[in-house]
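Participant: I grabbed these lines from Swiss-Prot:
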{"type": "DOMAIN", "residues": "4-86", "note": "domain 'Sm'"}
{"type": "MUTAGEN", "residues": "Arg112 to Leu", "note": "Unable to localize to the pole plasm; when associated with G-130; L-145; L-174; L-181; L-189 and G-196"}
{"type": "MUTAGEN", "residues": "Arg130 to Gly", "note": "Unable to localize to the pole plasm; when associated with L-112; L-145; L-174; L-181; L-189 and G-196"}
{"type": "MUTAGEN", "residues": "Arg145 to Leu", "note": "Unable to localize to the pole plasm; when associated with L-112; G-130; L-174; L-181; L-189 and G-196"}
{"type": "MUTAGEN", "residues": "Arg174 to Leu", "note": "Unable to localize to the pole plasm; when associated with L-112; G-130; L-145; L-181; L-189 and G-196"}
{"type": "MUTAGEN", "residues": "Arg181 to Leu", "note": "Unable to localize to the pole plasm; when associated with L-112; G-130; L-145; L-174; L-189 and G-196"}
{"type": "MUTAGEN", "residues": "Arg189 to Leu", "note": "Unable to localize to the pole plasm; when associated with L-112; G-130; L-145; L-174; L-181 and G-196"}
{"type": "MUTAGEN", "residues": "Arg196 to Gly", "note": "Unable to localize to the pole plasm; when associated with L-112; G-130; L-145; L-174; L-181 and L-189"}
Amino acid sequence: MTIGKNNKMIQHLNYRVRIVLQDSRTFIGTFKAFDKHMNLILGDCEEFRKIRSKNSKVPEREEKRVLGFVLLRGENIVSLTVEGPPPPEEGLPRVPIPGAAPGPGIGRVAGRGMPINLSAVPAGLQGPVRGVGGPAQQHMAPMGRGVPRAPMMGAPPPGMIPGGMPSMPGNMGRGAPPPMRGPPPSMIRGAPPPGRGGY
């Protein structure tokens with residue numbers, strides 16, 4: 001069954017309604033939804049039932065229960081009566097107003113990819129601190145023509161160990177070479193001295 005916009009049931013969504021069932025129970029609540037079988041959903045629902053006592057002298061009394069959100073099966077419904085219009089807060093838009101300041105309860109979409117703030121790098125992903133590990137900044141800069149290069153170390157000449165000391169036969173097999181203290185001045189490659197051609 002296709003439900004059109006002119007259907008009477010749609011016109012009464014969010015209204016307060018009174019529903020009577022076959023067993024004479026009455027439900028009053030906010031009409032939220034329905035389907036082709038006339039199953040109904042009520043919000044803020046209360047149940048009223050009349051209890052007859054076994055004594056005919058005592059009049060029947062009405063018992064009220066607060067139920068909340070209720071699904072009523074269509075085959076048990078006898079009547080549906082509109083009690084009143086929807087409460088005023090139901091008609092207000094649920095869309096945030098552009099000028100309103102967001103409060104702590106405003107829902108936000110979960111991030112799915114690149115973070116919104118691209119300038120902030122998450123902790124642990126910044127790389128090494130300047131001066132600790134990695135090459136110096138001068139070595140990482142792109143080089144152009146005519147710009148003097150930063151000092152770089154070349155390979156040691158034959159007969160020299162990396163520590164800058166000439167190898168001695170007596171030192172062989174006695175452990176690791178002494179720690180490097182930097183290259184000797186003759187090993188630093190920079191601009192050629194004046195009067196000498198190229199490299």
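Cβ coordinates come from backbone N, Cα and C, glycine included.
Nothing has been swapped: the model has the original residues at all the noted spots.
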Participant: Which number gives the other C-beta atoms within 10 angstroms of the C-beta of Arg112 (mutagenesis position), all protein chains shown included?
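Facilitator: Counting Cβ neighbours of Arg112 (mutagenesis position) within 10 Å gives 5.
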Participant: In the domain 'Sm' (4-86), how many residues does DSSP assign to helix, to strand and to coil?
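Facilitator: Going through the domain 'Sm' (4-86) residue by residue, I get 7 helix, 47 strand, 29 coil.
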Participant: Helix, strand or coil by DSSP: which one applies to Arg112 (mutagenesis position)?
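Facilitator: SS state of Arg112 (mutagenesis position) = coil.
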